[in-house]
Amino acid sequence: MSAFNTTLPSLDYDDDTLREHLQGADIPTLLLTVAHLTGDLQILKPNWKPSIAMGVARSGMDLETEAQVREFCLQRLIDFRDSGQPAPGRPTSDQLHILGTWLMGPVIEPYLPLIAEEAVTAEEDLRAPRWHKDHVASGRDFKVVIIGAGESGMIAALRFKQAGVPFVIYEKGNDVGGTWRENTYPGCRVDINSFWYSFSFARGIWDDCFAPAPQVFAYMQAVAREHGLYEHIRFNTEVSDAHWDESTQRWQLLYRDSEGQTQVDSNVVVFAVGQLNRPMIPAIPGIETFKGPMFHSAQWDHDVDWSGKRVGVIGTGASATQFIPQLAQTAAELKVFARTTNWLLPTPDLHEKISDSCKWLLAHVPHYSLWYRVAMAMPQSVGFLEDVMVDVGYPPTELAVSARNDRLRQDISAWMEPQFADRPDLREVLIPDSPVGGKRIVRDNGTWISTLKRDNVSMIRQPIEVITPKGICCVDGTEHEFDLIVYGTGFHASKFLMPINVTGRDGVALHDVWKGDDARAYLGMTVPQFPNMFCMYGPNTGLVVYSTVIQFSEMTASYIVDAVRLLLEGGHQSMEVKTPVFESYNQRVDEGNALRAWGFSKVNSWYKNSKGRVTQNFPFTAVEFWQRTHSVEPTDYQLG
């Protein structure tokens, strides 16, 4: 990522240049762009309608028809250029309806108000607060503390800055970026297309379809610089305690930095500490006896050279499927220990670069970047939630939870099966015995299975009994000797806000309320007995089959900033979610999760806590979360 698209370009290029670069255009994006620029929505012919498969819009045309469409669009762009017309603004609601239903059909209609916030020009930010502290409570002393400067902390900070609310961020690391600063393992990259895994107000120019971690980290740094966030951040500062002081109606926070411990107070505290940042290393007997290097993928030791070494990897989650192919290229021997396996989501462009022509179109054709993002946002916002819904009359099993789920299973299996043609033994190992969506689906372009087919790679499904000084011993008595062991075993995802000690009214400890790993919150944000406390990316806000964490973070930040508006505008000191509201919401979430593949299946996954309750996932649609978080309902809260 080298810059931002921040201005609307002019189409000041000759015919040959346009023709050359249109050869690299995405057909659905090109048609949407030309229809918007010219105002002629009739060009969106039914026979040019794209196909939607697994959350992606593709042209679905043969090469001859694609060539005809490119030539047609070229002539329309030439006419637009020669007419001297200025580019229109963002699409109207009527235009968005026509363009959206052409792309997606009627399924998109409920989502259009949400999509409208994504369908903006590069200069616009429709989610910015429409109020300012100077206008609602100019003389009031008021401060917000945000804990964490990852993507969610950054968007919360920007919204408070836009609203004129004083704030400070305490970040335990030495820079912004959160997980993208911390995770440096080989092969680390996003599993959402780069243009969709980005803020709605900061349209980046990316080098890869699915950006490697260094690009995402650079993007986060660029956003922080562009919006003046660095000056509000205290780095290398770790908050250890947060206590609600009833007498002052403020939070008392204790943090440690290079100068020791300091106590500060704030009216509101926002926890933006993430979920996937505390590595989980299983308690395997003998773990301390291994004589070689041993580390978790999130704490990669770059001083260790695995070339020519015998390497053992425990776990096959999303991170492991990224770093294992890197290790396999030069390791002498690589053995992968896996309890369960993942369904793979076919993603041909997973490791592809953005073409020069695509970059040119994004930079030089008005609104092409808008529609390039929206053509992803529409199918991704809908996702395939319906494909993982349990149909109790089907009936659901560990193979499939509905007819739609079974079709998805068959589609993915049809993509995987040919890769096993020369290794039928791997089929028995790699085809999951759980429904699609039962655990996290992993993107792949064929690399994963081809890696496991290498002569120097093998997968071990025998349970591990003990780690020895020489390696790993399984329950069948086989000892596998290694020079290096890497854990790809995920994180303590269910232990929200750990290890920070948080106490609310009457000294109630939050982690006691949550019983360690059974976190619950209203809208994933707020909890009774903990006034003026909000979480970003909190309990049951995880997304696994649609949308992105960044889109949900933007929604969450909008809600939290609106809550602060309510406090300031009404002259209130505190707001605390009512217990019946909290309980009703969480009951519905639990019931919803029970009727999703991840709640029905018995397969082990990080979506669930130690008791089997789903603490991670939001089981409903993206548009429902948007509707619930668009503004605060005052009657949900006890205001004091």
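A Cβ is built for glycine as well, from the same backbone N, Cα and C atoms used for every other residue.
Unsubstituted: the structure retains its original residues.
Some features that Swiss-Prot has for this protein:
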type: BINDING; residues: SER152, GLU171, TRP180, ASP191, ILE192, TYR197, VAL239, GLN275; note: FAD binding site
type: MUTAGEN; residues: HIS296 to Ala; note: Almost no activity
type: MUTAGEN; residues: TRP300 to Ala or Tyr; note: Impaired folding
type: MUTAGEN; residues: ARG339 to Ala; note: Largely decreased affinity for NADPH
type: MUTAGEN; residues: LYS439 to Ala or Phe; note: 100-fold decrease in catalytic efficiency with NADPH. 4-fold higher efficiency with NADH
type: MUTAGEN; residues: LYS439 to Asn; note: 20-fold decrease in catalytic efficiency with NADPH. 6-fold higher efficiency with NADH
type: MUTAGEN; residues: LYS439 to Pro; note: 20-fold decrease in catalytic activity
type: MUTAGEN; residues: ARG440 to Ala; note: No activity. Retains high affinity toward NADPH
type: MUTAGEN; residues: GLY490 to Ala; note: Retains activity, but shows impaired binding properties of NADPH
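The Cβ of ASP191 has fewer other Cβ atoms within 10 Å than any other of the binding-site residues GLU171, ASP191. Taking CA atoms as the reference points, TYR197 (FAD binding site) and LYS439 (mutagenesis position) are 21 Å apart. LYS439 (mutagenesis position) counts 24 other C-beta atoms within 10 Å of its own C-beta, drawing on all protein chains shown. Across the structure, GLU171 (FAD binding site) and ARG440 (mutagenesis position) place their CA atoms 29 angstrom apart. Comparing C-alpha positions, TRP180 (FAD binding site) sits nearest to TRP300 among the mutagenesis positions HIS296, TRP300, ARG440, GLY490. Here the binding-site residues are SER152, TRP180, and the one ringed by the most other CB atoms within 10 angstroms is SER152.
With LYS439 (mutagenesis position) as the anchor, the candidate recorded positions are VAL239, GLN275, HIS296, TRP300, ARG339, and the one with the nearest CA is ARG339. For the recorded site, SER152 (FAD binding site), the DSSP three-state label reads helix.
Around GLN275 (FAD binding site), the C-beta neighbours below 8 angstroms that are at least 6 residues distant in the chain are PHE491, ALA493, PHE496, TYR537, GLY542, GLN616. Every protein chain shown contributes to the tally, and the Cβ of HIS296 (mutagenesis position) ends up with 20 other Cβ atoms within 10 Å.
Counting only the Cα atoms, the space from SER152 (FAD binding site) to GLY490 (mutagenesis position) is about 20 angstrom. Separating the Cα atoms of ASP191 (FAD binding site) and GLY490 (mutagenesis position) is a whole-number distance of 16 Å. Comparing the Cα of GLY490 (mutagenesis position) with the Cα of every entry in HIS296, TRP300, ARG440, these being the mutagenesis positions, the smallest distance points to HIS296. Using Cα positions, the member of the mutagenesis positions HIS296, TRP300, ARG339, ARG440 nearest to ILE192 (FAD binding site) is identified as ARG440.
Its own atom aside, the Cβ of ARG339 (mutagenesis position) has 13 Cβ atoms within 10 angstroms in the protein chains shown. Local packing around the recorded positions TYR197, TRP300 was summarised as the count of other Cβ atoms within 10 Å of each Cβ; on this measure the leading residue is TYR197.
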